[in-house]
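J.: Quick paste of what Swiss-Prot says about this protein:
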BINDING   Cys166, Cys169, His192, Cys195  Zn(2+) 1 binding site
MUTAGEN   Cys169 to Ser  Abolishes ubiquitin ligase activity; when associated with S-182 and S-184
MUTAGEN   Cys182 to Ser  Abolishes ubiquitin ligase activity; when associated with S-169 and C-184
BINDING   Cys182, Cys184, Cys208, Cys211  Zn(2+) 2 binding site
MUTAGEN   Cys184 to Ser  Abolishes ubiquitin ligase activity; when associated with S-169 and C-182
MUTAGEN   Tyr367 to Ala  Abolishes interaction with AP1M1
Amino acid sequence: MSDEGSKRGSRADSLEAEPPLPPPPPPPPPGESSLVPTSPRYRPPLPAPLERIVGSGEPPVELAPRRKGEPLPPLPPSRLPGDQEVSAAGDSCEGPRRLPEVKLPEAAAGKGSPAEPEAGACREGERRGTGDQPETRSVYSSRSSSSGGSGDQRSGHQHQHHQPICKICFQGAEQGELLNPCRCDGSVRYTHQLCLLKWISERGSWTCELCCYRYHVTAIKMKQPCQWQSISITLVEKVQMIAVILGSLFLIASVTWLLWSAFSPYAVWQRKDILFQICYGMYGFMDLVCIGLIVHEGAAVYRVFKRWRAVNLHWDVLNYDKATDIEESSRGESSTSRTLWLPLSALRNRNLVHPTQLTSPRFQCGYVLLHLFNRMRAHEDVSEDNGSGEVVMRVTSV
């Protein structure tokens, strides 16, 4: 009993020692709403520019970020001017309302008010909210402009497809005049003159590779010596050219010496000497050999010269004339008559004679004999194959 009485006495003493609790604040008048909460909420300010947080007339003040575990600073006095309006509850950003003046201890007045960051954050949110609409408009305008640009690009491509272009460089008329040199039609109808001449020099033929039409060209003039280009020649052509050049030099020298020995008064003793008479005969025979060599190899050298001339001449390609083409085809005129230069393979193949086009009686007799021998050999092979029970067909070309 004494213990319980002592405990009750100590509890009563402690209750008397504690100060009394302050009375609750009076309710606000009906015209004003209680905007300041009993436990003030403090949110860390957003990283906004200093101009937005601080007024235009005050110097910028840097706000130190709150560290983790640090207690919240006390609420500073909200000493705002009478005409300044802020939004209630910093995160609601509703219509402008006035805050009632609340007096707080002076110790917390020097630490800065967190209401200003909240007001700045609210203004920043309002500015962001108001800035969303122009941004959306700009995005929409950029999309519309991009769609319009793509539409213009498509229309430009379609317009470009309708325009005639060169079938070699795929460029339009801005790179030069477009010609129609052959029977080709459609997208491969036109070409530039320079592109066609370069393609002819690279390909080595005056014939279109698509319609096999031989171009109508005319030579204008020779290029300048500084613009001359070399052509590719084979080893056989080099030997032929060297043989023709050396034979020509020997022929000129020997004929000059023979004429001087025959008509000069200073060569009377040479004409009477037997050794010089033998030399005259040998030189005459060598001159005949050189003449035959020049005649035999002169055609090949002349073809090489025509190729070189074709590369180093300025040519003019004419447009295709359908009436002229029909007239030439009706007359049966060969297109090789107007060919200025052909590749070596075409020139060599043109000189060959097909066995079905032999018109000489001598060639006809030889062809008949070869045909008879081949038929006899075919009969022997067939009889041997029939004995083995197998049928073999052999085709022999003559």
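Every residue, even glycine, has its Cβ placed from backbone N, Cα and C.
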J.: If you measure from the CA of Cys208 (Zn(2+) 2 binding site) out to 10 Å, which recorded positions from the list Cys169, Cys182, His192, Cys195 are inside that radius?
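T.: Checking Cα-Cα distances against Cys208 (Zn(2+) 2 binding site), the recorded positions within 10 Å turn out to be Cys182.
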J.: Using a 10 Å cut-off, grab the number of neighbouring Cβ atoms around the Cβ of Cys208 (Zn(2+) 2 binding site), all chains included.
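T.: I get 20 for this one.
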J.: What is the total of other Cβ atoms whose distance to the Cβ of Cys211 (Zn(2+) 2 binding site) is within 10 Å?
T.: 12
J.: Within 8 Å of the centroid of the Cβ atoms of Cys166, Cys169, His192, Cys195, which other residues of that chain place their own Cβ, given that this set defines the recorded Zn(2+) 1 site?
T.: Lys167, Ile168, Phe170, Gln171, Gln175, Gly176, Thr191, Leu194, Leu196
J.: Tell me the Cβ contacts of Cys182 (mutagenesis position) under 8 Å, same chain only and six or more apart in sequence, or just say none.
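T.: The answer is Cys208, Leu210, Cys211, Tyr213, Tyr215, Tyr320.
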J.: Measure the Cβ-based neighbour count of Cys184 (mutagenesis position), defined as the other Cβ atoms within 10 Å of its Cβ.
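T.: Result for Cys184 (mutagenesis position): 18 neighbouring Cβ atoms inside 10 Å.
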J.: What's the CA-CA gap between Cys166 (Zn(2+) 1 binding site) and Cys184 (mutagenesis position) in angstrom, rounded?
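T.: Answer for this pair: 12 Å between alpha carbons.
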J.: Looking only at C-alpha atoms, tell me how far His192 (Zn(2+) 1 binding site) is from Cys169 (mutagenesis position), rounded to the nearest Å.
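T.: So the Cα of Cys169 (mutagenesis position) lies 8 Å away from that of His192 (Zn(2+) 1 binding site).
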J.: What kind of secondary structure is His192 (Zn(2+) 1 binding site) part of, going by DSSP in three states?
T.: strand
J.: Please list residues from the chain of Cys169 (mutagenesis position) whose Cβ is under 8 angstroms from its Cβ, counting only those at least six apart in sequence.
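T.: Expected: Gln175, His192, Cys195.
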J.: According to DSSP, does Cys184 (mutagenesis position) fall in a helix, a strand, or coil?
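T.: The residue in question, Cys184 (mutagenesis position), is coil (DSSP, three-state).
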J.: List the other residues in this chain whose Cβ sits within 8 Å of the Cβ centroid of the Zn(2+) 2 site residues Cys182, Cys184, Cys208, Cys211, in sequence order.
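T.: Not counting the recorded site residues, we get Pro181, Arg183, Val188, Glu209, Leu210, Cys212, Tyr213, Tyr320.
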J.: What number of additional C-beta atoms lies within 10 angstroms of the C-beta atom of Cys195 (Zn(2+) 1 binding site)?
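T.: Cys195 (Zn(2+) 1 binding site): 19 neighbouring Cβ atoms within 10 Å.
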